[in-house]
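Please read the structure below before turning to the comments.
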Amino acid sequence: MGSQKRLVQRVERKLEQTVGDAFARIFGGSIVPQEVEALLRREAADGIQSLQGNRLLAPNEYIITLGVHDFEKLGADPELKSTGFARDLADYIQEQGWQTYGDVVVRFEQSSNLHTGQFRARGTVNPDVETHPPVIDCARPQSNHAFGAEPGVAPMSDNSSYRGGQGQGRPDEYYDDRYARPQEDPRGGPDPQGGSDPRGGYPPETGGYPPQPGYPRPRHPDQGDYPEQIGYPDQGGYPEQRGYPEQRGYPDQRGYQDQGRGYPDQGQGGYPPPYEQRPPVSPGPAAGYGAPGYDQGYRQSGGYGPSPGGGQPGYGGYGEYGRGPARHEEGSYVPSGPPGPPEQRPAYPDQGGYDQGYQQGATTYGRQDYGGGADYTRYTESPRVPGYAPQGGGYAEPAGRDYDYGQSGAPDYGQPAPGGYSGYGQGGYGSAGTSVTLQLDDGSGRTYQLREGSNIIGRGQDAQFRLPDTGVSRRHLEIRWDGQVALLADLNSTNGTTVNNAPVQEWQLADGDVIRLGHSEIIVRMH
């Protein structure tokens, strides 16, 4: 009988809609508020769902679809207010003894398929609905995934008139399959700024900020998309700042050893030519960051001090992989003396960089008496000519050093690395953190990924993972996650919490644990 009754109601409603559309097409006319109220009440009655305990659940979100002309007149008609319709419909639902999960919300949207005087209404059960007070900010068409299962579900609104529990009803019964409606976005259309660039790239122009080296030229709001900038090279960007490469500041000071020249011998001053420009390298002191450009500046014996002939530059371990520290007995070790020509070496492996001044023995900081008088080599295992460290030390010395933290070979923090910084954060301490996902085992597919700190699970508005289950307290349990350990704690809930069918107050979660609260089950997944 119930199915026959619904069929008859459906046929009657279809006939009413057909007749009403025909009159609207022929005679036109405006929308009458009483007709809208009647349609909303009929939609609420048609959307009733039966729950356990002889309770009836009505939709709480209603979308009224109007033609374009009627939609534009909404702001001028004070009787066509979504808040007024929602208030009247909520009173009607309460009078009928029905329940809703969430506040009753009425929204308007437009459709180009409807003529003047035609309108449609549809109702859905949406626990995540939020009230939008402005009428003109009408609801945009619902997307197919608006209420789908997403990690970190936003707080749901709560209906204060909802009394009593829903029993064993599955939470996914609240989700209506009518969310997937045709999308008719009133704000759709081409991008108003999608036109061509009126400037046509970057012709010379006056006014505004002048084209500054190092910063993009000023753009008009209607200029168009970013690709028209033609990238940084054509802007003159950082390269034309005459940036860091040929600063010749620290290198041409000859570290701190040639302090007689000091800063006045910084060469061109300011920010020298770009990395791409490679001015000739003087055969004198090493250019460090400068003369040969970006790559050679790091692979020549630059840095804070010049590399004596044959000396090992930069992070010594990078330069000659596997070679032990140079000793002053060796012929290639020159403790002091005039700097030789820059030594051309391949890119990064022999980078001179910052370490040069700390590895050249007496050649660095020497003439300023920073290292000439004191024996800083006592921090390594071999006495050397005074200086900060024996040549070839540095971070990347791969074998047998007393500062490689007990490893006999190249540093290995999870994968082979040529030394020093390149192995950091890979393996060892774990390059990727563990994540914990809670999966609601009710067929809805809802999941929630734990955030670091407190994660509240319950039925209330302040819960990060809300469950539409009246057997669940508003603040039922808390899971604290610190990136390594997930600790569950029951928050004095009414019906309690079980993990793997065992009642718990506190519990350290593991992969595969099954949390039961109210009539809901949550499976813990650790990745």
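Indices start at 1 and increase along the chain as displayed.
Backbone N, Cα and C atoms are what each Cβ position is placed from, and that goes for glycine too.
So, quick note: what you're seeing has the original residues, none of the substitutions.
The domain 'FHA' annotation in Swiss-Prot covers 455-504 and is backed by sequence analysis.
When Cβ atoms from all protein chains are considered, those within 10 Å of Thr116 (mutagenesis position) total 18, not counting its own. Annotation of the mutagenesis experiment Thr116 to Ala in Swiss-Prot: Lack of phosphorylation.
While the structure shown retains the original residue, Swiss-Prot records the mutagenesis experiment Arg459 to Ala with this note: Abolishes phosphorylation by PknB. Strong decrease in affinity for MviN.
According to DSSP, Gln461 (mutagenesis position) is assigned to coil rather than to any helix or strand. What Swiss-Prot notes for the published mutagenesis of Gln461 to Ala is this: Does not affect affinity for MviN.
Per Swiss-Prot, mutagenesis Ser473 to Ala is noted as: Abolishes phosphorylation by PknB. Annotation for Ser473 (mutagenesis position): same-chain Cβ neighbours under 8 Å, separated by at least 6 residues, are Gly458, Arg459, Gly460, Leu491, Ser493, Thr494, Asn495. The DSSP secondary structure for Ser473 (mutagenesis position) is coil.
According to Swiss-Prot, the mutagenesis experiment Arg474 to Ala carries the following note: Decrease in affinity for MviN.
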Query = For the mutagenesis positions Arg459, Gln461, Arg474, which one has its C-beta crowded by the most other C-beta atoms within 10 angstroms?
reply = Arg459
Query = Between Thr116 (mutagenesis position) and Gln461 (mutagenesis position), how far is it from one CA atom to the other, in Å?
reply = 40
Task = Please report the DSSP secondary structure of Thr116 (mutagenesis position), reduced to three states.
result = coil
Query = How many whole Å apart are the CA atoms of Gln461 (mutagenesis position) and Arg474 (mutagenesis position)?
reply = 8
Remark   = The average per-residue pLDDT within the domain 'FHA' (455-504) comes out at 93
